[in-house]
Amino acid sequence: MKSTFKSEYPFEKRKAESERIADRFKNRIPVICEKAEKSDIPEIDKRKYLVPADLTVGQFVYVIRKRIMLPPEKAIFIFVNDTLPPTAALMSAIYQEHKDKDGFLYVTYSGENTFGR
């Protein structure tokens, strides 16, 4: 899944921004959250997040759900490097394992209707 954030900003600018964030916010993780291309789930209002290092993947999914005002009958899935991270994993662990060379963690979200409507 390709990132529109990456295509809009050159590597040097992204790298400089993530380094500035890391210097200012020691216990926060810079995350870029974008909707999967062919998903019918709503678009998110912002894609840059500074999440607490001790936030779980499940808690981050909850944040996304609220921001896109996803109805309860819809499911949401997040992917990091095309894999589904464990819900109980800490965002800091996911970041250490999957962060991009530019210093951001790229998360893609997608949804499907769990009740067949």
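Just so you know, glycine gets a Cβ as well, placed from its N, Cα and C.
At each noted site, the model still has the original residue.
In Swiss-Prot, a mutagenesis experiment is listed as Lys26 to Pro, annotated with the note No effect on autophagic activity. The note that Swiss-Prot attaches to the published mutagenesis Arg28 to Asp is: Impairs ATG19-binding and autophagic activity. What Swiss-Prot says about the mutagenesis result for Lys48 to Glu is this: Impairs autophagic activity. According to Swiss-Prot, the mutagenesis experiment Tyr49 to Ala carries the following note: Impairs ATG19-binding, PE-conjugation, and autophagic activity. Under the heading of mutagenesis, Swiss-Prot lists Leu50 to Ala and annotates it as follows: Impairs ATG19-binding and autophagic activity. Quoted from Swiss-Prot, the note on the mutagenesis of Pro52 to Ala is: Significantly decreases ATG19-binding and autophagic activity. According to Swiss-Prot, the experimentally introduced change Leu55 to Ala is described as follows: Impairs autophagic activity. Per Swiss-Prot, mutagenesis Arg67 to Ala is noted as: Significantly decreases ATG19-binding and autophagic activity.
Known features from Swiss-Prot, placed on the structure.
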| residue | record | DSSP (3 states) |
| --- | --- | --- |
| Lys26 | mutagenesis position | coil |
| Lys48 | mutagenesis position | strand |
| Leu55 | mutagenesis position | coil |
| Arg67 | mutagenesis position | helix |
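By a simple count of nearby Cβ atoms, those within 10 Å, the most crowded of the mutagenesis positions Lys26, Arg28, Lys48, Arg67 is Arg28. The least crowded of the mutagenesis positions Leu50, Leu55, judged by other CB atoms within 10 A of its own CB, is Leu50.
When the CA atoms are compared, the mutagenesis positions lying within 10 A of Tyr49 (mutagenesis position) are Arg28, out of the candidates Lys26, Arg28, Leu55, Arg67. The Cβ of Pro52 (mutagenesis position) lies under 8 Å from the Cβ of Asn27, Arg28, Ile29, Met91, each of these being in the same chain and 6 or more residues away along the sequence.
Other Cβ atoms within 10 Å of the Cβ of Tyr49 (mutagenesis position) number 21 in total over all chains.
For Arg67 (mutagenesis position), the spatially nearest entry among the mutagenesis positions Lys26, Lys48, Leu50 is Lys48, judged by CA separation. Between the CA atoms of Lys48 (mutagenesis position) and Leu55 (mutagenesis position) there is a gap of 16 Å, rounded to the nearest whole number.
Counting in whole angstrom, Leu55 (mutagenesis position) lies 14 from Lys26 (mutagenesis position) by their C-alpha atoms.
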